[in-house]
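Over in Swiss-Prot, the protein carries these features:
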| type | residues | note |
| --- | --- | --- |
| DOMAIN | 6-63 | domain 'HTH lysR-type' |
| DOMAIN | 91-289 | domain 'LysR substrate-binding' |
| MUTAGEN | Ser38 to Ala | Abolishes the activation of ampC transcription. Abolishes binding to the ampC promoter |
| MUTAGEN | His39 to Ala | Abolishes the activation of ampC transcription. Binds normally to the ampC promoter, in the presence and absence of beta-lactams |
| MUTAGEN | Lys42 to Ala | Abolishes the activation of ampC transcription. Reduces binding to the ampC promoter |
| MUTAGEN | Ser43 to Ala | Does not affect the activation of ampC transcription. Able to bind the ampC promoter in the presence and absence of beta-lactams |
| MUTAGEN | Glu46 to Ala | Does not affect the activation of ampC transcription. Able to bind the ampC promoter in the presence and absence of beta-lactams |
| MUTAGEN | Gly102 to Glu | Abolishes the activation of ampC transcription, probably as a result of destabilization of the protein |
| MUTAGEN | Asp135 to Asn | Increases the activation of ampC transcription, independent of the presence of beta-lactams |
| MUTAGEN | Gly154 to Arg | Causes significantly increased basal transcription of beta-lactamase ampC gene, probably by acting as a hypermorphic allele. Increases resistance to beta-lactam antibiotic ceftazidime. First observed in clinical isolates of sequence type strain ST175 |
Amino acid sequence: MVRPHLPLNALRAFEASARHLSFTRAAIELCVTQAAVSHQVKSLEERLGVALFKRLPRGLMLTHEGESLLPVLCDSFDRIAGLLERFEGGHYRDVLTVGAVGTFTVGWLLPRLEDFQARHPFIDLRLSTHNNRVDIAAEGLDYAIRFGGGAWHGTEALALFEAPLTVLCCPEVAAQLHSPADLLQHTLLRSYRADEWPLWFQAAGLPAHAPLTRSIVFDTSLAMLEAARQGVGVALAPAAMFARQLASESIRRPFATEVSTGSYWLTRLQSRGETSAMLAFRGWLLEMAAVEARGR
């Protein structure tokens, strides 16, 4: 298709003037004179056969036609600028946007990211965290890493690994725990899922509905583990996500009993294809997950 000549300088002059509602400020941004900007806008109006601005004593006001044109130009220039940025340093750079549960991001993904960057230096990874409730389409994500059973409407889900829950606490509290029954004398920290402690009690040989003295509910495992580290109570959390704290012994695992309530999954929209950057990340993540699964 042969495109008509596009008056790019005039379009840039209009877009800058419309954002600032001022020829003078647009001229400063574009490093040209105010007269040059005014001339370019006038030439665009003549080409289109419509007025794009109302010239007022104290500035400019967009006409209906100008208001229609502005968002299209802003989006187009932003997309061009974003594409040019991907060639920084003489190489095309792919952008990959991944959303992940905060606990997974901090406890498992970040310690391994250096390896991904070394293998794929021209992929710009953008990470966002969520609390497992995520809208992939609305948030513009390529992938979302979630915890659960793997069934999310409209998504393809690839299993990474299970992350069983176990008891974690500070060393001072661990010294007081000689049997699972001793937990009933402590504040129990948990997520919004009320069934986790009953499931663990049952696995440890206690009544599933053992009487609890005190409990605190957290919306993230990161906050819950920090509370446990500070001696606020005893947490039930995935040990795999807190390997560094266990290695440094700032957190202890007093009992071997663990209970599985789900797995981590790599999910994407079924309605969209996978880019080369997505395929690279998926392959790397599945490789790392396989190593994690073998190590359990």
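Sequential numbering from 1, following the chain as shown.
Any Cβ shown, glycine's included, is placed from N, Cα and C.
These numbers come from a predicted model, not from an experiment.
Summary: among the mutagenesis positions (Ser38, Ser43), the fewest other C-beta atoms within 10 A of the C-beta are counted at Ser43. Most Cβ neighbours within 10 Å among the mutagenesis positions Gly102, Gly154: this distinction goes to Gly102. The local packing around Asp135 (mutagenesis position), expressed as other Cβ atoms within 10 Å of its Cβ over all shown chains, amounts to 11. The DSSP secondary structure for Gly102 (mutagenesis position) is helix.
On a Cα basis, Asp135 (mutagenesis position) lies 15 Å away from Gly102 (mutagenesis position). Rounded to a whole number, the distance between the Cα atoms of Asp135 (mutagenesis position) and Lys42 (mutagenesis position) is 44 Å.
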